[in-house]
Amino acid sequence: MSSSNLGNVVCVTGASGYIASWLVRLLLHRGYTVKATVRDPNDPKKVDHLVKLDGAKERLQLFKANLLEEGAFDSVVQGCHGVFHTASPFYHDVKDPQAELIDPALKGTLNVLNSCAKSPSLKRVVLTSSIAAVAYNGKPRTPDVVVDETWFTDADFCAKSNLWYVVSKTLAEEAAWKFVKENNIDMVTINPAMVIGPLLQPVLNTSAAAILNLINGAQTFPNASFGWVNVKDVANAHILAYENASASGRHCLVERVAHYSEVVRILRELYPSLQLPEKCADDKPYVPIYQVSKEKAKSLGLEYTPLEVSIKETVESLKEKKFANL
């Protein structure tokens, strides 16, 4: 444990989530005192894995906070030097996108930032955004194209295609930048792509489910290319962006862009006996891969875990947590 951060108090919202759980673990390991918010501190599925973390007994405090309840974060944020706002829903099957995704992302972010504006101790906010807020603007993404932090997703363009998660992250990040400019808050954003790697929480999350589907008997793999990144690298990037005084703006996090066919190929090499999908879900040409700039991530001092290792860690974790019966 690093002793240099003792007395350094930070808040993590949505602490029971996939990225946030790792963030809490790494912050505790580095000596921080963590004030963590969850929707229900009495739900063992939300908090048991957090209270068992090394250092939790001494330096982790849990608070109940609802994203949509005005002022719910005021008392938690008071006295904090840093706030990591990770809380935002991520799932695809939505009936009411406004209520299920957009309101919690947008209003929730502004609610947390509003509390930050009232806290004189606050030095910096790190916002968990997404590559979803960067790369979806109708511009072609082909192998010679490099997506970087100057790209902004076009929310209207995405709403027409019912990409509601993408819309929610885009509107939330746009509103956050506007708010922090007006209120003179120092904020940086972390914009990861598809996050995989080991699970600390007992509940299956959306991005790990993408790997689970491939190893649990799917007949086909999706015709899609995504950026992939390890959850531990994402959590680490949040802390580096907080600690590194010169960090600013947005930080895309992608170790590699790979088509699902490539992910299946890696799985086949790692686990030759697995029943894996042989064919693509459609007969169209494969959606091309593209590049994502690593410059901003490098400026934080971040080193990436290779995709092969991340995939293996994900499968081993899914086995250990009994999601996959291999």
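Using N, Cα and C of the backbone, Cβ positions are placed for all residues, glycine too.
Small disclaimer: the values here were computed from a predicted structure and weren't measured.
Listed features, source Swiss-Prot:
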- Lys169: active site, proton donor (ACT_SITE)
- 14-20, Arg39, Lys46, 66-67, 86-88, Tyr165, Lys169, 192-195, Ser207: NADP(+) binding site (BINDING)
- Ser130, Tyr136, Arg141, Tyr165, Met194, Ser207, Phe226, Val257, Tyr290: (E)-coniferaldehyde binding site (BINDING)
- Ser130 to Ala: Impaired activity (MUTAGEN)
- Tyr136 to Phe: Increase activity with sinapaldehyde as substrate. Strongly increase activity with sinapaldehyde as substrate; when associated with A-226 (MUTAGEN)
- Tyr165 to Ala or Phe: Impaired activity (MUTAGEN)
- Phe226 to Ala: Increase activity with sinapaldehyde as substrate. Strongly increase activity with sinapaldehyde as substrate; when associated with F-136 (MUTAGEN)
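Non-local neighbourhood of Ala20 (NADP(+) binding site): Val12, Thr13, Gly14, Ala36, Phe84, Thr86, Ala87, Thr128, each in the same chain, at least six residues away, with C-beta under 8 Å from its C-beta. Between the listed recorded positions, namely Arg141, Lys169, the fewest other CB atoms within 10 angstroms of a CB are found at Arg141. Here the candidates are the recorded positions Gly17, Asn66, Tyr165, Lys169, Met194, and by Cα distance the one nearest Tyr290 ((E)-coniferaldehyde binding site) turns out to be Met194. Lys169 (active site, proton donor) has Ser130 nearby among the recorded positions Ser130, Met194, Phe226, counting only those with a Cα within 10 angstroms of its own Cα.
With respect to their backbone Cα atoms, Met194 (NADP(+) binding site) and Tyr136 (mutagenesis position) stand 14 Å from each other. Note: the Cα of Tyr165 (mutagenesis position) and the Cα of Gly17 (NADP(+) binding site) are spaced 16 Å from each other. Sequence-distant contacts of Tyr136 (mutagenesis position), defined by Cβ-Cβ distance under 8 angstroms and a gap of at least six in the same chain, are Thr153, Asp154, Phe157, Cys158, Leu163, Val166, Thr170. The highest number of surrounding Cβ atoms within 10 Å, among the binding-site residues Ala87, Met194, is found at Ala87. Nearest neighbour of Ser130 (mutagenesis position) by Cα distance, taken over the binding-site residues Gly17, Asn66, Arg141: Gly17. Under DSSP, Tyr136 (mutagenesis position) is assigned to coil, being neither helix nor strand in the three-state scheme. Between the CA atoms of Arg141 ((E)-coniferaldehyde binding site) and Phe226 (mutagenesis position) there is a gap of 11 Å, rounded to the nearest whole number.
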